[in-house]
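Here is the structure we will look at.
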Amino acid sequence: MAKMMQREITKTTVNVAKMVMVDGEVQVEQLPSETFVGNLTMEQAQWRMKRKYKGEPVQVVSVEPNTEVYELPVEKFLEVATVRVEKDEDQEEQTEAPEEQVAE
């Protein structure tokens, strides 16, 4: 039997609606659901939807997180994975953001 790698992944389905004016009345138009990797809060989902639907009056109706366990044979993982290269400490120091200096 092949060895399997397992990983628990949380995805969040975001249900969003758009406000539209029809005959002088505001109506709600349900938009397609979006799914994101991770456990998003309502605020995070709202921010992402506002970025996607720039300038449109959209509102997140609900967020539905769902966690499932995924598995993959180790051989398949090795076929598609890349080796992670550790950075030297000197390289890390150069890539870090400079610290703010406090005026005395």
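Just so you know, glycine gets a Cβ as well, placed from its N, Cα and C.
Here the original residues are kept at every noted site.
With a cut-off of 8 Å between CB atoms and residues at least 6 apart in sequence, the same chain places P73, V74 near K3 (mutagenesis position), listed in sequence order. For the mutagenesis of K3 to A, Swiss-Prot gives this note: Decreased DNA-binding affinity. No effect on dimerization. The structure shown keeps the original residue.
Listed in Swiss-Prot is the mutagenesis experiment Q6 to A or K, annotated as follows: Decreased DNA-binding affinity. No effect on dimerization. Long-range C-beta contacts of Q6 (mutagenesis position), restricted to its own chain and to partners at least six residues apart, with a cutoff below 8 Å, comprise V69, Y70, E71.
For the mutagenesis of R7 to A, Swiss-Prot gives this note: Strong loss of DNA-binding affinity and no formation of the initiation complex. No effect on dimerization. The structure shown keeps the original residue. R7 (mutagenesis position) counts 10 other C-beta atoms within 10 Å of its own C-beta, drawing on all protein chains shown.
Same-chain residues at least 6 positions away in sequence with a Cβ under 8 Å from that of I9 (mutagenesis position) are, in sequence order, V37, T67, E68, V69, Y70. Here Swiss-Prot describes I9 to T as a published mutagenesis experiment; the accompanying note says: Deficient in dimer formation and viral DNA replication.
Contacts of T10 (mutagenesis position) defined by a Cβ separation under 8 A and a same-chain sequence distance of 6+ are given as V37, G38, N39, P65, N66, T67, in order along the sequence. One mutagenesis experiment catalogued in Swiss-Prot, T10 to A or K, is accompanied by this note: Decreased DNA-binding affinity. No effect on dimerization.
Counted within 10 Å of its Cβ, the other Cβ atoms near N15 (mutagenesis position) come to 16, all protein chains included. Here Swiss-Prot describes N15 to A or K as a published mutagenesis experiment; the accompanying note says: No effect on DNA-binding affinity. No effect on dimerization.
A45 (mutagenesis position) carries a helical DSSP state (H, G or I). As a published mutagenesis entry, A45 to V appears in Swiss-Prot alongside the note: Deficient in dimer formation and viral DNA replication.
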So A45 (mutagenesis position), by the Cβ count within 10 Å over all chains shown, scores 21
To the nearest Å, how far is the Cα of R7 (mutagenesis position) from the Cα of A45 (mutagenesis position)?
24
According to DSSP, which of helix, strand or coil covers R7 (mutagenesis position)?
strand
What three-state class does DSSP give N15 (mutagenesis position)?
strand
What's the CA to CA span in angstrom from A45 (mutagenesis position) over to N15 (mutagenesis position)?
9
